[in-house]
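What Swiss-Prot says about this one:
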type	residues	note
BINDING	Glu51, Asn84, Lys356	substrate binding site
MUTAGEN	Leu49 to Ala	Significantly decreases enzyme activity
MUTAGEN	Glu51 to Ala	Significantly decreases enzyme activity
MUTAGEN	Asp53 to Ala	Significantly decreases enzyme activity
Amino acid sequence: MSEPTSSSSLDITSNCIIETPLQPSDFLPKSANLFPKFPERISVDSWELWEFDTFDTNGSVAFGCSLYRDARGVEQGGFHAEVNALWPDGTHWGETLYFAVSEVVENSDGTTGGKWLSKDGGSITFHIASDYTAAALDFNVPGKVSGTMELRNHANVSPTSNLPASDAEAQLCPGVYYTFPMGPVATSVTATFSSVGANGESRELFISSGYGGMVRGWSARPWPTFMNDAYYVVAQVGPYMLQILRTLGSVFVQHKPFAVARLYLDGSLVSAANTVVGDELTAHADDVKGDAVRLTKVQPDEKSQGLSGKFRDGNVGYVLEFAKKDSEHGWTFQISHKRAVWSEPTSAPGPDGTGKSGWIEAISGGAKGENYEGHGFGGQLQIPVP
């Protein structure tokens, strides 16, 4: 029977959050780095993330869960979890849930387990295989959500072979780490949500054969110090699976763009980009080494197919390009906001107000001459910092 070899348990009600800055433990090459980087205490600026996303093959159902360790839930007495679900008729269930205790363990068989536990017994737990080929989540939050989510890697090789081999390969920007540990995954969900829609009735959500991905992130730096605009998407487009987080830097980092992006073809990794190039970013083009991406916002016009957000950023989609330096290989994907999932302000209302929006994305493209079609699950964010 497997026994815990390392354990990190934080109780937000027991002074585990401190004012003194802390540095994360060292990055481990060729590891998913699932165990907490701030295992004993966490500072008011530090944060850690374990995220799991899934959507069905038709782009009609989505379910996402983001588990955090940070100081944002101190007043609510818990570490927060953001849970969102979307049904085919457009009904959305989304809540921020709070859990006093966050516990993560590494076991002797190499597996990793996590539990976010509230004082009244509600919980969200995850269990991840030692080779990152499978993950299972269990939701047991009375009056909110119950059920399971499963993710199973379907790449041609073990996910461990595609993990970052160096500290630099794992960084979104200096001191900020984002990785996609599982690569392409097949997913399934069976869940029941309480108080859904205007009638407040319970409703079940099923995904029998879907796609998705996992995200692991951490930093000692708060988000406003390195970004004011971000976009994330995980998608399956024909034989391609793609996953990208792109940020536009705040004044603290001279407004530079940053990205972590991965592109798989038939389960094989073909692009692992941590560099951004773009029309408005040509001043940084000389920094390009190896794989790179360009993400361009599509603004609404009479030919627009996508939906627009409710805030200052009114784009209707993106053009995402993967490229290899000194190579003819390249892939282009057209992304259109197909269905709204969530929409929340991040500033005071008004014509210059900022916010965050979640989308089911309609995506098409591939290599030159290809036009595969598929879907993705993503979100964009702007915050009111220069």
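Backbone N, Cα and C atoms are what each Cβ position is placed from, and that goes for glycine too.
Overlay of Swiss-Prot annotations on the structure.
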| residue | record | Cβ contacts under 8 Å, 6 or more apart |
| --- | --- | --- |
| Leu49 | mutagenesis position | Ser66, Leu67, Tyr68, Val215, Arg216, Gly217, Trp218 |
| Glu51 | mutagenesis position | Gly64, Cys65, Ser66, Leu67, Met214, Val215, Arg216, Gly217 |
| Asp53 | mutagenesis position | Ala62, Phe63, Gly64, Cys65, Gly212, Gly213, Met214, Val215, Val234, Phe377 |
| Asn84 | substrate binding site | Ala62, Phe63, Gly64, His92, Trp93, Gly94, Val341, Trp342, Gly358 |
| Lys356 | substrate binding site | Trp342, Ser343, Glu344, Thr346, Gly379, Gln380, Leu381, Gln382 |
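Surrounding the centroid of the Cβ atoms of Glu51, Asn84, Lys356, where the record places substrate, the chain contributes additional residues within 8 Å, namely Gly64, Ser66, Glu82, Trp342, Gly358, Gly379.
Glu51 (mutagenesis position) falls within a strand segment according to DSSP. When the record's substrate-binding residues Glu51, Asn84, Lys356 are compared pairwise by CA position, the greatest distance found is 17 Å.
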